[in-house]
Every structure is written in C-alpha cells, then in structure tokens.
Amino acid sequence: MPQLAGKLILAGLIPLGAWVLHGFASCNGLIQMFEDFGKQTVLSDGVTDYTGAFTGLEGLDRLLRTLLNFFWPVANGHDWALSLHAFMFAGQGVPLLVLNMLEGARPGNKSLVVSYVTVFGILYMVVGLAIMAPLYLFLHLLTSRTATAPSKAKVAVDPNTAKAVGFGVFVGYVLPTIFMSLPHPSLLSTDTKVLSVVFWQAVPLWASVCAYFASTALGQSATSRSSSNLPSALGAVYAASLIIATATHVATFAISANLSDTWSGIFTFLIPPNPFNTDMRISSFLEGATWFLQWDYTMMSLAYMVWAIGIRHGVEVPRSSHHFETLGKIALRSMAKLLVMGPIGAALSLVWERDQLLWQLDSESGEKGEKNRSRRMSRKWMFS
C-alpha cells in the first residue's frame, strides 16, 4: 500500500514539476531571457564575452549555451543566496549520483529501463530534476524487482563495483564541481572558466565513464553475494556520501545563520516563490535562476524522500520481528535525518538501512534453516 501511494505521488509530481520549472519560468520571463542570451556573445552577467561555439554542432551548442548562461552566476558567486543554495545542492549531488549509479548496478534492475542511469542523468541535467527525478523514481517503483520484491540477491552490488562507483563520483563529479567553482580571473582565465562550466554539464556521463574504467580495472569480486554481512566497500561508499552530504548541508545553514538577522531569515534562501502566481516577473536573470534552482531542489527532494521511504518500508518483515517498523515511525525518522543530512542524504541513508536489513534477514533465515536441518538430523539419528 505505501508503494502504491508512492507511485501515485510521484506520478503527480511529474506534471507539477513541469509547471513549477518550465511553466513558471515561461510566465515570469526567465525563458525569454534564456532565448535572448542564447543569441548574444555576452554571458548572463552582461559583461563576459565568449564565442559560444563549443562542438561545431549548432543544436548542441545552443543547448550548451543555455546551460552555461544558467550556471554562470551559480559558479561565480554573484549572489549569496544563490551561492548558498548551489553549495547545498552540489553536496546533495554526491548521494544522488551514488544512489542512481548503484541502482544501475543492482542485479534486480538488470536490463530494465531504470538501469540506464547515465541516460537519465543527462536528462536530469537537460530537462530538469523537478521532472526527471519523479519520472525515474516512478518507473523504479513500477518496474524494479528491488522495489517490488526486494531480497539480498536482487540488491547485492559487487564490492569492486561499489568501489568503482565511489571513484567515478569523486573523479567525474566532485573534482569537476570544485574546479568549476574556482574564481576567475584570479585562478582561472575566462575561457577556462567557461569551458569548465560547459564540461560540468555532462558530469553524469563523466562519473559513469570513470566508474566503468575503474570497474574494468578492478574486475569482479568473488565475495559479493556469499558474505553474510553487507560488503564493507558498499558501506564505505554510503558513509562517504553521507559525510559529504551532511557536511555541506550543515555548513550551508551555519553560514546562512551567520548572515541572517532573524531565525526565519536563515531559511529565506531555500524557500521558492508561489509558482501559480502568473503575474510574478523576475527583476533580473539572477533572480530567475535562483527561483528555478529552488524549485528544482524542492521537487527533487520531495521525490527522493517519497521513493526512499517506500523502498525502506517495502521490505517484508513480520510484525513479531524486532526489525519491524511502522510506516509512521520510518517517516518520522526520515524527517529527522533530512534535517541533518539533507533530503538526498536522508534518502541514501534509508536505502542503506534497507540493504542492511535484507542482509540481516537473509542471515537469520540461513541460521534458522541450519537449526531446522540439525534438528531433523538429530531426530533421524535418535530413531535409527
């Protein structure tokens, strides 16, 4: 029942995400500004010249110019509220990529549409997380065997694959994000800064490519499914992702508290405007980019929290078991995690819990089976 509710919520978030992201942007004037900047050789700050030709393919270059103009103020710290939001968003990007890439590697998702995580990652960047995140997660709950009938065998990830995912996210996402954020012209020339922002648009691809080569070099581990404990490599990837997500989330609010005069002001940078007020107009491109990013983050967060709670509750546990938790208790714990780790960090934590629970249940089932076999052998010996 909770997963059915999750599917319905996620299905409803898809058109809502389309409106708050693109419909609202069209009404408030941001889309028109995008189109205007796409025709110019000056970036969205109004002063930086650039060529705008990156690949020689006009259609692709037009898309890259649009993304570049959007992320240019984000990468340059032109506004403290936008910079804070982008910093927090970037931190949540680590568990986001880890979650998706691990889903692509799970046996229960093999050959399913949700295993094509690189394609979905690019669509996240191009179409927007507010639309593509609920769509991907809806398809996951609908089709994935790790969601419909979870078991240790279906969610098990080879330890070396887990290491490769961690390596891929660090080299393909974390490093490009840090490099893109370096100031110009003090550390980066304008041309280098522009190219770094353009390069960053394909971080889901770079992360997947790096993970592929790392996985090929490491090979397959022989202990991925035979161990009675969750592989330490997988746990290490989960833990590292949560450390980054938590550190950036807490640091964001600490900085905001230092910059704000009131308690309510701490959360101002996070709260998006009413998307159904079609009379609202942006006063600048910077303001429009901030609103866009706020809604992208909000919808993504809601989608992943709904999905993760459904995934965690989807493990069948008898009510008599000490592992059993009600949906309400899981939801309350999830909200507490969200406050500390951020939404995607909380979602990853719930998936980690799910994995650990499946390993424990499998181990207990094996021990129970071994005891039953021992009893049968004892009876057979007594009456022989």
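Backbone N, Cα and C define each Cβ position, glycine as well.
None of the listed substitutions appears in this model.
Feature annotations, courtesy of Swiss-Prot:
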- Asp61 to Ala: Leads to significant loss of activity (MUTAGEN)
- Glu103 to Ala: Leads to significant loss of activity (MUTAGEN)
- Asp296 to Ala: Leads to significant loss of activity (MUTAGEN)
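Features per Swiss-Prot, on structure.
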residue : record               : DSSP class
Asp61   : mutagenesis position : helix
Glu103  : mutagenesis position : helix
Asp296  : mutagenesis position : helix
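Asp296 (mutagenesis position) sits 23 Å from Asp61 (mutagenesis position), taking the C-alpha atoms as the reference points. In the structure as shown, the Cβ atom of Asp296 (mutagenesis position) sits within 10 Å of 22 other Cβ atoms. It is Asp61, among the mutagenesis positions Asp61, Glu103, whose Cβ has the fewest other Cβ atoms within 10 Å in the structure shown. You'll find the Cα of Glu103 (mutagenesis position) roughly 31 Å from the Cα of Asp61 (mutagenesis position).
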